[in-house]
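Q: Provided herewith is a single structure, encoded as structure tokens, for subsequent inquiry.
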Amino acid sequence: MQQSHQAGYANAADRESGIPAAVLDGIKAVAKEKNATLMFRLVNPHSTSLIAEGVATKGLGVHAKSSDWGLQAGYIPVNPNLSKLFGRAPEVIARADNDVNSSLAHGHTAVDLTLSKERLDYLRQAGLVTGMADGVVASNHAGYEQFEFRVKETSDGRYAVQYRRKGGDDFEAVKVIGNAAGIPLTADIDMFAIMPHLSNFRDSARSSVTSGDSVTDYLARTRRAASEATGGLDRERIDLLWKIARAGARSAVGTEARRQFRYDGDMNIGVITDFELEVRNALNRRAHAVGAQDVVQHGTEQNNPFPEADEKIFVVSATGESQMLTRGQLKEYIGQQRGEGYVFYENRAYGVAGKSLFDDGLGAAPGVPSGRSKFSPDVLETVPASPGLRRPSLGAVERQDSGYDSLDGVGSRSFSLGEVSDMAAVEAAELEMTRQVLHAGARQDDAEPGVSGASAHWGQRALQGAQAVAAAQRLVHAIALMTQFGRAGSTNTPQEAASLSAAVFGLGEASSAVAETVSGFFRGSSRWAGGFGVAGGAMALGGGIAAAVGAGMSLTDDAPAGQKAAAGAEIALQLTGGTVELASSIALALAAARGVTSGLQVAGASAGAAAGALAAALSPMEIYGLVQQSHYADQLDKLAQESSAYGYEGDALLAQLYRDKTAAEGAVAGVSAVLSTVGAAVSIAAAASVVGAPVAVVTSLLTGALNGILRGVQQPIIEKLANDYARKIDELGGPQAYFEKNLQARHEQLANSDGLRKMLADLQAGWNASSVIGVQTTEISKSALELAAITGNADNLKSVDVFVDRFVQGERVAGQPVVLDVAAGGIDIASRKGERPALTFITPLAAPGEEQRRRTKTGKSEFTTFVEIVGKQDRWRIRDGAADTTIDLAKVVSQLVDANGVLKHSIKLDVIGGDGDDVVLANASRIHYDGGAGTNTVSYAALGRQDSITVSADGERFNVRKQLNNANVYREGVATQTTAYGKRTENVQYRHVELARVGQLVEVDTLEHVQHIIGGAGNDSITGNAHDNFLAGGSGDDRLDGGAGNDTLVGGEGQNTVIGGAGDDVFLQDLGVWSNQLDGGAGVDTVKYNVHQPSEERLERMGDTGIHADLQKGTVEKWPALNLFSVDHVKNIENLHGSRLNDRIAGDDQDNELWGHDGNDTIRGRGGDDILRGGLGLDTLYGEDGNDIFLQDDETVSDDIDGGAGLDTVDYSAMIHPGRIVAPHEYGFGIEADLSREWVRKASALGVDYYDNVRNVENVIGTSMKDVLIGDAQANTLMGQGGDDTVRGGDGDDLLFGGDGNDMLYGDAGNDTLYGGLGDDTLEGGAGNDWFGQTQAREHDVLRGGDGVDTVDYSQTGAHAGIAAGRIGLGILADLGAGRVDKLGEAGSSAYDTVSGIENVVGTELADRITGDAQANVLRGAGGADVLAGGEGDDVLLGGDGDDQLSGDAGRDRLYGEAGDDWFFQDAANAGNLLDGGDGRDTVDFSGPGRGLDAGAKGVFLSLGKGFASLMDEPETSNVLRNIENAVGSARDDVLIGDAGANVLNGLAGNDVLSGGAGDDVLLGDEGSDLLSGDAGNDDLFGGQGDDTYLFGVGYGHDTIYESGGGHDTIRINAGADQLWFARQGNDLEIRILGTDDALTVHDWYRDADHRVEIIHAANQAVDQAGIEKLVEAMAQYPDPGAAAAAPPAARVPDTLMQSLAVNWR
């Protein structure tokens, strides 16, 4: 069943119900079987799969709370902290713990929680588990911040759940509550109500009514009771008759049926009727059939002493159809079902929540006759008490003295009338059942033998009497309602107001019905006839009043003026005529009694008196109130002009409602005045008549009573008006949608305001954002709340809503910038990499969660709509995308308080960054921020001066303790708006955010992946971590500690202590009045006073003194303003930047960087290699000891520079660049520096030259323009940078750089190094051994070496894009003899250098070809496969990396192959050379032409083992060989001898002797008759053409001969013929020397004849090819004797083999 609980649902309602599909099928079957509608509360979705899995469900004996998070979701944890109560107050947890103990003490068990794999899958899909690694479970729930959970697989394939507190030692099992059998429990399926059909009780009603007697007996008792009742029409007898009539119905519907009680100690925990019990058992039997446990454990909410108020109810009809209904829909549905004969039994013991549900949804349901509603006195008198309480009387209720005041704060009257309402619906059904029973009884009377006609007559009379009583009750009810509504503080709902209106308009009809029915019932009783004549008149007057009231109501309609005037006339006529008619009836009756008759005469004077009475009846205060009400409507019209433009029409609707209310109340006031006047006139006329004073008295009493009734009807009239407007709202989409338009309109109004657009545009500029995402929380308007209250819709709206827009430059743009989930508290920013959005909250962001509203009667005529926020109220989660986002949290609500302002909880913020560089502007809330990738910043600048933060580093995390003292925080609470509507008062709660001041508040933020932290205005303490942090204290006396990493520290205003810690830190200071303590710690640290700080703006500066800083003393003296002085104490600071004023700065003995910035500064470097920069202004710079650098950037002043000791440099590279100059320089160059004359001339854009005095300076760096740099007799470094520079070194070993441009470089005397750089440069070395460094390939430079041994170096050229464009792998082509270097790897290219006087060349990293000249050259190949040729002279060739080719040519040369497989071309006749192969397998080659081997010359004699090579028999021609592996001979007769390594020896032409030596060698004889001896090792021998001889013997290893045909070839083996064993191995011939491991293979001997040798010699014998074949065939007949046998054993060899050996070896 586990696999199918989500499958098989018939519709969306089934799925939403949470009931497993298989169980639900059984429920529908039971509904059909029992002919009853079944209603259920929604099942927790986390319990759905558990029920389907067969988990047991809890009964009423379990009071503990289930869990809605983590692995235990749906179960009932023994530890309340693991339940849905997690995070609640300690006292709540303590009470929950008691509930758990109570459950365990009464038959329940604690069970170790285990889960199935399917359950784990569900938890993942539901988002309750977000990950699992090695059994450890992850989740987003806050509980996982306090607890760790893991699962372990058990032997039965389930997973045991364990937990421990974070940081705890051992895991323990999670225990949940189970039943007595040890099966875990989950929530059961709660039945809300059952509606059985009346047909279920027809038989039981009859037997119950008769109580064992016949129907005839029952009717006889009824007849006798009715006979007794005819003695009078007093209240007691009418009640008695009514009770008799309904006796059977009450029992029939089960309200008095046997109940089942279960007890737990003295507590009544459950009530269930017989029918409910029957249904429950049927449902559980169906559940068992599909593998579930009991799913329903108790009765319905109809018998629950503490019922719930649900927003939705799941309904299964008697036909098996299912649907999901809201409260309002349920009300209508129950009414429809009642009309079809189904009985709904309400709960009599509802508390506040339950009563509200039935007041709003069921109290005025269709099918409940108005006569059976709350205020019927007979109903009230017969209401039984709730359990344990006494029954109130009507009088007690009206006095509000019923003893109910202690119940949950509910007013006594409200609770009592609630019981009446509950009874009203039941008694309506009882009335219908009574009628059925009485009709059945009458028919039974007629059918039974022996029953007289009188019995049938009394049956009819009993029914008639019941109808009379019903009609009378309707009349009494209508009058009671009118009276009740006229009292101050009356309690009534909008539904009651509707009932009242119906009663008022039906008054005339009710009066006639009562008169007719009662007269018929008592027909024949003459003593009552006269009385009812008067009663008939009174009822006729009642009809007139009703008509008058109806006409008055028409005045409230939107009717033409003429129609309203007619209605007013109708009022006067009806009331006047009715009153006169009543008075006439009374007068005539009295006159008849006295036998006196007389006409009615009204004197003119009496009419005048009546007019006076009319004027007196109009109250000035009443008129004033109506006028004020009209003015308020005008104000609402003004509001409507703007709200209507944004789609909300409610203000206009409310204005019209008040105008209609004003008209209605004016009409009632006028009618009342007219009635008083008419009454007075009638009394006067009666007094003048014959009837005299009695008529006047009666008339006065009647008109006074009617006037009171009319005033009482005023409230129903305006209530009907409110109902009419409520219907209008329903017709316009319903209240929820209607009032949401108010929120939308208020949002649009603000979003389109000029002020907001400007503010957001400024924010975008200030934050350097690409757009601003504005989140606006909008509160409903006061006028909308007022309209909702009047129309009874205050519980059908939202008081706040959240809207999101994107703005660019203050204008709204399309797109969905965030995904907002208010219910779950989620904000996801939809941003992409490269964007720079900013998120801000335009209005304070309210708490997350959904709003639930409940309207409850709280006084006589008072209603209160309560609001409650449900869901995840304590946390917002904000998730960023990949952009660089600014998130402003300043206006996020930090606290949630209740209606009394008591703190419920703080609201936390989870902010999850993306890949960008994000900035979070924090507020007072508790924040957890994970910055993710990028460089992220959190700023607390919004905190006040009395607040402080303490930041500590915990590995990758920062913990930020915020101490808020008397701070302002945004707080959300509940406010109440009170609206008086006539006598009705509506108190409507709504969500409201305010800026509140708190005393002391401590919150702790956690920050992860954050690099930058900015403090607030208070005294903060901030400690960094191991990363490169940016820490700013803000205002206040702060303490900053950078920790490890290269940090930037900003103390800000106040007396700060700033510690750099490890790493190269930067301190940003201002010139404030505060003294600070600065400690750089380890690393190279810098203090900067040139950063503009806000505190400087508040100082009126008098003078231009900046700072006096002395790093050696550890002080920085500051003059922030006139007569103000402060000192910063510094230590472990290496670098310091001055202010924008005139500073004095001195370093210490460390390597300092000192920068004056603006102002006329004096800077001393002292010891160490310092960097000094004066900045703008007339500066004096002293380098003193050390190799110092002076950075010059101001060409408009003259500075004084003294380098002092050491090698010092003055650098002008930052002085002139396109961002500085505004016009071409007058002289067309940047600087002219002459160190020999100790000055530097600077050409300014103003055409004025300025000179810097430079002393003791060795080096100069020029500008980007045309410079002239001249050295002195010292070793100078002169760098021209850009422009066409002239650089002259002078004496000394100088380093000259031309930089960009066509430069002229002159080394002059000394061993100079010259770099031309970009451009066509001319470089002259002058005297000395100079070095020319060439770095570009696509230019034409002229290089003149001058005197000395000069070198041109192209090794850096390959690193530039100019080399080998389209010529991949080719370097330079240099020929010193021709004086040309082609730089693109081919001769004749356009990019070449002209060289002269150059002796040495260094090639590139590519393949170069470098040729020397007649001088002694040094040629270096560097990288690549180079070709180096020394030419004449004693040269040095170095191949470098790569497989190089080296040729020394003439002269005594030294050739070094270095790395790679190099090839040396050597002339054997050229003696005295050194050839060193270096790494790799290198080859010496004597084969080339011109190697001294002319005709008649001798061949080469070479020994790699001895390391020499010479002409044959001419040792004086010897050359030294080192690290050479291979050799190639000449065309003569050569002798090539290898060494112990693996050699390749190639004899080429001639009759060569090749000897491999030890190692696995390759010998190639090539042309000629060669002698090849592999010697030791496994060698490959290639004889080639000619008559070749191969030598082999003991100790030679395993050699292979590769013959290719031609010549007469021989193998000579140093062994006896009897030691050789011949065998065929594939196509090869193998010859083995027995007794050894040596073997000789002739490759492909059997493939064809070209691969064979002609003869083999062994000792003094030989064998030819034919003999070899015979030996192979003969030996193939015998097993190989192996290497151990020295010769074939003669004793075992047949004579045939011996004969073959003898015959073939000769």
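Cβ atoms are placed via backbone N, Cα and C, with glycine included.
Marked as ATP binding site by Swiss-Prot on the basis of sequence analysis: Ala349, Tyr350, Gly351, Val352, Ala353, Gly354, Lys355, Ser356. Quoting Swiss-Prot on the mutagenesis of Lys58 to Gln: Abolished adenylate cyclase activity. One entry in Swiss-Prot concerns the mutagenesis experiment Lys65 to Gln. Its note says: Abolished adenylate cyclase activity. For the published mutagenesis Asp188 to Glu, Asn, Tyr or His, Swiss-Prot gives the following note: Loss of adenylate cyclase activity. According to Swiss-Prot, the experimentally introduced change Asp190 to Asn, Tyr or His is described as follows: Loss of adenylate cyclase activity. Among the sequence features in Swiss-Prot, the mutagenesis site Trp242 to Asp, Gly, Arg or Val is noted as follows: Reduced affinity for altered affinity for calmodulin without affecting the adenylate cyclase activity. According to Swiss-Prot, the experimentally introduced change His298 to Arg, Pro or Leu is described as follows: Loss of adenylate cyclase activity. Listed in Swiss-Prot as a mutagenesis experiment, Lys860 to Arg is described as follows: Does not affect ability of Hemolysin chain to be activated by CyaC.
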Q: Considering only the mutagenesis positions Lys65, His298, Lys860, which fall within 10 Å of Asp188 (mutagenesis position) when distances are taken between Cα atoms?
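A: His298, listed in sequence order.
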Q: Rounded to the nearest angstrom, how far is the Cα of Asp190 (mutagenesis position) from the Cα of Lys860 (mutagenesis position)?
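A: Computed Cα spacing between Lys860 (mutagenesis position) and Asp190 (mutagenesis position) is 34 Å.
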Q: Measure the Cβ-based neighbour count of Asp188 (mutagenesis position), defined as the other Cβ atoms within 10 Å of its Cβ.
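A: Within a 10 Å radius of the Cβ of Asp188 (mutagenesis position) lie 21 other Cβ atoms.
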Q: Restricting the comparison to the mutagenesis positions Lys58, Lys65, Asp190, which residue's C-alpha is spatially nearest the C-alpha of His298 (mutagenesis position)?
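A: Its closest listed neighbour, by Cα, is Asp190.
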Q: If you draw a 10 Å sphere on the Cβ of Lys65 (mutagenesis position), how many other Cβ atoms land inside?
A: 19
Q: From the Cα of Lys58 (mutagenesis position) across to the Cα of Asp190 (mutagenesis position), what is the distance in angstrom?
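A: Asp190 (mutagenesis position) and Lys58 (mutagenesis position) have their Cα atoms 11 Å apart.
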Q: If you draw a 10 Å sphere around the Cβ of Lys860 (mutagenesis position), how many other Cβ atoms fall inside it, taking every protein chain shown into account?
A: 21
Q: Including all protein chains shown, what's the count of other C-beta atoms within 10 A of the C-beta of His298 (mutagenesis position)?
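A: Summing over all protein chains shown, His298 (mutagenesis position) has 23 other Cβ atoms within 10 Å.
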Q: C-alpha of Lys58 (mutagenesis position) to C-alpha of Lys65 (mutagenesis position): distance in Å?
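A: Between the Cα atoms of Lys58 (mutagenesis position) and Lys65 (mutagenesis position), the distance comes to 11 Å.
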Q: Tell me which of the mutagenesis positions Lys58, Asp190 sits in the most Cβ-dense spot, judged by other Cβ atoms within 10 Å.
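A: Per the Cβ count within 10 Å, the most buried is Lys58.
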